[in-house]
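*Asks:* Features from Swiss-Prot:
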MUTAGEN   Asn22 to Ala  Significant loss of arginine dihydrolase activity
BINDING   Asn22, Asn71, Arg90, Arg139, His168, Ala258, Cys264  L-ornithine binding site
BINDING   Asn22, Asn71, Arg90, Arg139, His168, Asp170, Ala258, Cys264  L-arginine binding site
MUTAGEN   Asp65 to Ala  Significant loss of arginine dihydrolase activity
MUTAGEN   Phe68 to Ala  Significant loss of arginine dihydrolase activity
MUTAGEN   Asn71 to Asp  Produces equal trace amounts of citrulline and ornithine
MUTAGEN   Asn71 to Ser  Transforms the enzyme from a dihydrolase to a deiminase
MUTAGEN   Glu118 to Ala  Complete loss of arginine dihydrolase activity
MUTAGEN   His168 to Phe  Complete loss of arginine dihydrolase activity
ACT_SITE  His168  active site, proton donor/acceptor
MUTAGEN   Cys264 to Ser  Complete loss of arginine dihydrolase activity
BINDING   Asn525, Ala526, Asp604, Ser636, Met637, Leu638, His639, Asp657, Asp680, Val681  NAD(+) binding site
Amino acid sequence: MADDIRILMCPPDHYDVDYVINPWMEGNIHKSSQERAVEQWKKLHQTIKECAIVDLVKPAKGWPDMVFTANAGLVLGENVVLSRFYHKERQGEEPYFKAWFEENGFTVYELPQDLPFEGAGDALFDREGRWLWAGYGFRSELDSHPYIAKWLDTEVVSLRLIDERFYHLDTCFCPLSGGYLLYYPPAFDAYSNRVIEMRIPPEKRIIVEELDAVNFACNAVNVNDIIIMNLVSRTLKEKLAEAGFKVRETPLTEFLKAGGAAKCLTLRVTEPILPDVHATVSIESRVIRMEGHLLDAGILNQALDLVVENSGSFRVLNFNLGVERNSTSSAEVRVSAPSHQIMEEIMTELIDLGAVPPPQELCDINTETVTQGGVAPDDFYVSTIYPTEVRVNCEWVQVTGQRMDAAIVVTSNPPSARCVLLRDLQVGDRVMVGVEGIRTIKKVESHEGGTRKENKEFAFMAAGVSSERRVELLVEQIAWEMRQIRDQGGKIVVTAGPVVIHTGGAQHLSHLVREGYVHALLGGNAIAVHDIEQATMGTSLGVDMQRGIPVRGGHRHHLKIINSVRRYGGIRQAVEAGFISKGVMYECVKNNIPYCLAGSIRDDGPLPDTEMNLVRAQSRYSELIQGADMILMLSSMLHSIGVGNMTPSGVKMVCVDINPAVVTKLSDRGSVESVGVVTDVGLFLSLLVRQLQQLTRPYSLAETL
């Protein structure tokens with residue numbers, strides 16, 4: 001027996017499943033056998049007594065879960081951090097455990113009343129005493145970890161639980177002697193699994209399969225080379241034996257009904273202390289402020305969910321609800337993260353939702369100077385599509401050239417900020433790093449949920465369940481907006497792929513160009529080639545556009561077209577020479593509509609007009625979309641995503657594709673101001689032209705007054 005190891009237990013005199021506070025209790029209320037529970041507890045008690053000293057705390061009537069002493073607190077040396085139970089059903093246990101600790105000479109530390117921490121159920125010392133593994137996500141809060149590190153003077157490693165079946169750390173994680181670890185990886189998020197793998201070498205990690213995990217194999221008591229646990233598989237026993245451990249199985253089925261096993265029924269009150277281990281915690285906290293229709297537009301819920309989904313924790317410090325229907329609300333929220341890296345990721349996404357630091361916190365953003373052309377500092381802030389302001393010389397400065405996936409370069413005299421692509425960074429540029437001192441300016445979503453309505457519409461169409469009537473309704477709205485934009489002198493840009501030509505949409509797109517609904521055309525080599533092929537030879541990719549069947553030798557048509565245009569020197573020259581007499585490119589030339597054809601590695605030819613320098617093509621695209629009010633994206637995922645990344649917030653984007661994944665992909669890239677239409681692009685253009693023709697009178701602002 002190990003005389004230096006003491007374990008606290010509590011007899012199950014009043015044990016029963018009286019309520020449901022975890023998934024294991026569901027369906028088991030009052031279905032536990034008191035007789036079998038006592039029998040199983042006594043067997044566990046006897047098994048532990050053979051290898052350690054067992055102390056007992058007297059059970060209190062009315063608190064059936066007091067038998068699970070692992071949740072009494074966390075002990076190191078003469079100090080104990082008392083538990084703050086998450087559920088009211090267990091909060092009455094706290095004074096009984098506190099009394100026992102004080103009677104036995106421990107110094108008791110108590111967390112704030114509203115900060116849950118459930119003791120050694122969510123905090124497990126490395127068996128070598130090197131650090132403390134601390135769980136959070138269901139019962140314990142991340143913000144409790146700095147207190148624990150301070151009071152127990154130890155390093156705390158935070159792990160986030162994501163499977164509600166494993167609501168406490170000790171249900172899926174068991175540090176073993178010799179630096180080994182018994183655990184169930186799917187119970188943790190990706191970041192926590194990386195942390196575990198960085199701390200524990202592969203040969204020391206013993207992974208538990210789900211069959212053993214749900215039988216609480218990880219909820220085991222380890223005393224030196226002995227592991228006391230519920231019944232487990234032969235495979236797991238062999239793994240443990242290979243690592244040098246002796247497994248002692250004892251059935252604990254009655255306690256599984258309440259979501260506990262061997263470890264839950266025990267609390268080790270003698271933990272190893274290393275003199276060179278001191279308080280260390282990587283947790284970082286920041287306060288953010290949000291304003292707007294936080295509740296009815298779902299902004300606050302979205303922000304809080306974002307924090308949790310990214311391994312963080314939060315506490316709402318202050319919330320002021322708007323008193324009128326049109327009033328805005330405000331909130332101050334403290335956000336905590338297990339590391340600086342995670343905090344930066346969370347803050348980057350919160351900024352996109354309009355979160356800002358309290359005004360008194362920051363005067364200037366952090367910057368680093370570029371030392372190598374075309375290379376940003378490691379921690380540079382990546383811009384988004386939303387209008388952005390940054391703090392320069394203690395004032396908010398509007399960022400110019402707003403677009404996605406760029407760095408922000410600032411100057412102090414005069415104060416300015418602009419988005420710059422990585423390749424355009426110059427030595428000496430001051431680039432913003434981190435996420436402090438930045439905010440996005442987003443339009444306030446009304447209580448009517450205007451933006452949300454569009455998002456729902458987008459999701460409905462992208463789900464692939466739209467009817468033809470639904471498409472027609474969307475086309476009517478799009479046509480009306482296009483008419484307004486044209487008649488008010490606005491700008492509409494079209495990004496189109498060759499499918500427009502293949503589906504018979506060339507005549508309709510030509511009509512839009514001719515009638516002044518297109519002010520710039522973006523695409524690739526293919527749309528121009530097949531448009532000219534259709535205009536001059538009546539085929540597209542060798543298919544007769546009238547009969548819909550391939551023609552003999554049609555597979556060579558596009559190469560003949562490329563060769564002919566190259567002979568003339570370009571598309572404009574071919575139009576002027578009369579070789580091209582109709583089609584999309586013809587109308588662009590005749591109506592002086594600028595276009596850019598961006599090349600790719602698969603292009604045949606290419607046409608002389610095709611820009612094969614990708615950097616120059618991107619720059620030209622960016623120039624042509626400046627000042628756009630609407631962008632039509634017609635069956636070209638690659639070009640559409642590229643354009644979406646260059647487009648600032650506020651520009652209406654209409655994505656048309658037969659594949660729902662394309663419009664979803666566009667949304668995932670951050671192009672949230674989008675309307676998705678899942679339909680054949682040729683049909684869409686036909687409906688659009690018909691609807692525009694029905695709007696016979698020019699839109700006039702005067703007529704509405």
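We number each residue from 1, going along the chain as drawn.
Just so you know, glycine gets a Cβ as well, placed from its N, Cα and C.
At each noted site, the model still has the original residue.
The shown structure was predicted, so the numbers you read here are calculated from the model rather than taken from an experiment.
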*Asks:* When DSSP states are folded down to helix, strand and coil, where does Asn525 (NAD(+) binding site) land?
*Replies:* helix
*Asks:* For Ala258, Cys264, Met637, listed as recorded positions, tell me which one has the smallest number of other Cβ atoms within 10 Å.
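*Replies:* Comparing Cβ neighbours within 10 Å for the recorded positions Ala258, Cys264, Met637, Met637 has the fewest.
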*Asks:* I need the least crowded one of these recorded positions (Arg90, His168, His639), counting other C-beta atoms within 10 angstroms of each C-beta.
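*Replies:* Result for the recorded positions Arg90, His168, His639: minimum number of other Cβ atoms within 10 Å at Arg90.
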*Asks:* Return only the integer: C-alpha distance in Å from Ala258 (L-ornithine binding site) to Asp604 (NAD(+) binding site).
*Replies:* 68
*Asks:* Other than Asn22, Asn71, Arg90, Arg139, His168, Asp170, Ala258, Cys264, which residues of the same chain sit close to L-arginine? List them in sequence order, counting a residue when its Cβ is within 8 Å of the Cβ centroid of the site.
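*Replies:* Near the L-arginine site, beyond Asn22, Asn71, Arg90, Arg139, His168, Asp170, Ala258, Cys264, sit Asp65, Phe68, Ala70, Glu118, Gly121, Tyr167, Thr171, Gly259, Gly260.
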*Asks:* Could you tell me the C-alpha distance between Arg139 (L-ornithine binding site) and Glu118 (mutagenesis position) in angstrom, no decimals?
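*Replies:* Answer for this pair: 7 Å between alpha carbons.
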*Asks:* Which ones are near Asp170 (L-arginine binding site): of the recorded positions Asn22, Asp65, Phe68, Met637, His639, Asp680, which have a Cα within 10 Å?
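*Replies:* Cα within 10 Å of Asp170 (L-arginine binding site): none.
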*Asks:* Can you tell me which of the recorded positions Asn22, Asp65, Asn71, Arg90 is spatially closest to Asn525 (NAD(+) binding site)? Compare CA atoms only.
*Replies:* Asn22
*Asks:* I'd like to know which of these recorded positions, Asp65, Glu118, Asp170, Asp604, is least surrounded, judged by other CB atoms within 10 A.
*Replies:* Asp604
